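Let me begin by presenting the structure, written as structure tokens, before commenting on it.
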Amino acid sequence: MAPLLAAAMNHAAAHPGLRSHLVGPNNESFSRHHLPSSSPQSSKRRCNLSFTTRSARVGSQNGVQMLSPSEIPQRDWFPSDFTFGAATSAYQIEGAWNEDGKGESNWDHFCHNHPERILDGSNSDIGANSYHMYKTDVRLLKEMGMDAYRFSISWPRILPKGTKEGGINPDGIKYYRNLINLLLENGIEPYVTIFHWDVPQALEEKYGGFLDKSHKSIVEDYTYFAKVCFDNFGDKVKNWLTFNEPQTFTSFSYGTGVFAPGRCSPGLDCAYPTGNSLVEPYTAGHNILLAHAEAVDLYNKHYKRDDTRIGLAFDVMGRVPYGTSFLDKQAEERSWDINLGWFLEPVVRGDYPFSMRSLARERLPFFKDEQKEKLAGSYNMLGLNYYTSRFSKNIDISPNYSPVLNTDDAYASQEVNGPDGKPIGPPMGNPWIYMYPEGLKDLLMIMKNKYGNPPIYITENGIGDVDTKETPLPMEAALNDYKRLDYIQRHIATLKESIDLGSNVQGYFAWSLLDNFEWFAGFTERYGIVYVDRNNNCTRYMKESAKWLKEFNTAKKPSKKILTPA
């Protein structure tokens, strides 16, 4: 397989929405087929504050082979303090992109200036309108009996210019304070992600955002942002994640260029082909790790309590050797190193994986001794975002191999099909996700056996349903999401198996609470357990998966009154 395709597959399988137009279901091509852009107004409909659920079950199981009754997971399989919740991120759901003092983000800028780089030409100016509908969202979470809600804080909503000098936006503080208070009043624990890919555009223009070559300005500005969050929300929030999916963020923003700010090497297809896809992802990743270490150090010195936790969330695609050869086993290990170890090993032991250092060489920055000391052990919980797995097939390490993207440094292609021609698991909706719950168990065993079995939360897990202009998804079909329900049930059941094997996994968050803006896939994929009708003021409807989670969560719990302030 060509190096570019191998890297594209590695990227495309890392996160929802990054996705079908990068690689086909059989790994047959690397292409970017954009649909005709929608009207700019279509992505700016004002959503109202209505709340709707469907009380009656509709349809059948649509031919999906479900688990037998005895195999369906039950809440009492898990410890009473095991956390079940749902997850979102600020840019994907909030909307209100320029309201109440919010500054412009890199994604606002990217979508407004390069709509051709979004599959349907849309943007998240309105998103799912959660800025105005957060009370409805909390009501939904409570209705489903969720223990927790994972959401992110928009950096430019809090600091419009991204810096201390630019000032704090009091309306941004008020919004998140209101959300956190309402969650707690309803018995829902907030899990807060400080950064989920929305960089203040002012910092992009000032020093290149996370490409800051000084490795200083971005670290200082991010640490100040984290401090503002700790100062204003730390009395209520016990669980913090400094960064979400740094591997996806860096590789897609500065490698393939399909994420804001859209940079890649000359000759590749992106908005700004003036970068270096073999270097810039590593530069940005290095800055992320330095910023994480400083934020955790600050937190531990001034805000930490006995009942608080802090870490970061990794995106992990499971790996299985393509064949039985020693070379394919080595390819699997290199793939784990760049997919997981790139950001995990520095926070565990203070430095990058040995394979990455030997293969990327001078392209991978070096940590100073004092930086290694701050990095090592800079967490007391970790998040894992798991969706699917791939077969890792060896690419010979030789002078004839010319990497194109940073992920080519794994010297391994990521294959959907094994040597027998069969896929790693059943296809799920969009082409990049194949259901393979065993990969989640493999990952948890790696965390147990190799990395000391830290407290783990599955901070994202789910599938997307394709909904495009050419292949629209009827609302009834979207609500009857039995494939998603089966996927969720099987992965929750796998968590029980992993706990029985000694895993320290302590929670599970479905991705996502709501159908939302899926980055460069726009609104062409629906990942929500709750349907958002963008043609009807963003009215919410619980899908079958949400209804089952409601039954699951409330089976062994006393009901509580839903508190929703006027």
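Cβ atoms here come from the backbone N, Cα and C positions, even for glycine.
At each noted site, the model still has the original residue.
Residue environment of E245 (mutagenesis position) contains 25 other Cβ atoms, counted within 10 Å of its Cβ in all protein chains. Per Swiss-Prot, the feature active site, proton donor maps to E245.
Feature annotation from Swiss-Prot assigns active site, nucleophile to E460. According to DSSP, E460 (mutagenesis position) sits within a strand segment.
The beta-D-glucoside binding site annotation in Swiss-Prot covers Q92, H196, N244, E245, Y387, E460, W511, E518, W519, Y527. The secondary structure of Q92 (beta-D-glucoside binding site), as reduced to three states from DSSP, is helical. Cβ neighbours of Q92 (beta-D-glucoside binding site) (same chain, under 8 Å, six or more residues apart in sequence): S124, G127, A128, S512, N516, F517, E518, W519.
Reduced to three states, the DSSP call for E245 (mutagenesis position) is coil. Swiss-Prot gives this note for the published mutagenesis E245 to D or Q: Loss of activity.
Under mutagenesis, Swiss-Prot gives F252 to I, W or Y with this note: Reduced substrate affinity.
Here the residue is the original one, while Swiss-Prot reports the published mutagenesis C264 to A, D, R or S with the comment Loss of activity due to impaired dimerization. For C264 (mutagenesis position), other Cβ atoms within 10 Å of its Cβ number 25. In three-state terms derived from DSSP, C264 (mutagenesis position) belongs to neither a helical nor a strand segment and is classed as coil.
Look at C270 (mutagenesis position): DSSP puts it in coil. Long-range Cβ contacts of C270 (mutagenesis position) within its own chain (separation 6+, distance under 8 Å): R117, T256, G257, V258, G262, R263, C264. Here the residue is the original one, but Swiss-Prot notes a mutagenesis experiment at this spot, C270 to A, D, R or S: Loss of activity due to impaired dimerization.
In this structure, M317 (mutagenesis position) is part of a beta strand by DSSP. When Cβ atoms from all protein chains are considered, those within 10 Å of M317 (mutagenesis position) total 29, not counting its own. Looking at Swiss-Prot, the entry for mutagenesis of M317 to F, I or V says: No effect.
A mutagenesis experiment is reported in Swiss-Prot for this position, E460 to D, and the note states: Loss of activity and impaired dimerization.
Under its mutagenesis entries, Swiss-Prot includes E460 to Q with the note: Loss of activity.
For the mutagenesis experiment I463 to D, the note given by Swiss-Prot reads: Loss of activity due to impaired dimerization.
The mutagenesis positions shown are E245, F252, I463; of these, the one with its CA atom nearest the CA of W511 (beta-D-glucoside binding site) is I463. Taken residue by residue with DSSP, W511 (beta-D-glucoside binding site) is part of a strand. Looking only at Cα atoms, M317 (mutagenesis position) sits nearest to Y387 among the recorded positions E245, Y387, E460. Each of the binding-site residues N244, Y387 was assessed for Cβ neighbours inside 10 Å, and the highest tally belongs to Y387. Other Cβ atoms within 10 Å of the Cβ of W519 (beta-D-glucoside binding site), summed over all protein chains shown, number 27. Distances between the Cα of F252 (mutagenesis position) and those of the recorded positions N244, E245, Y387, E460 are shortest for E245.
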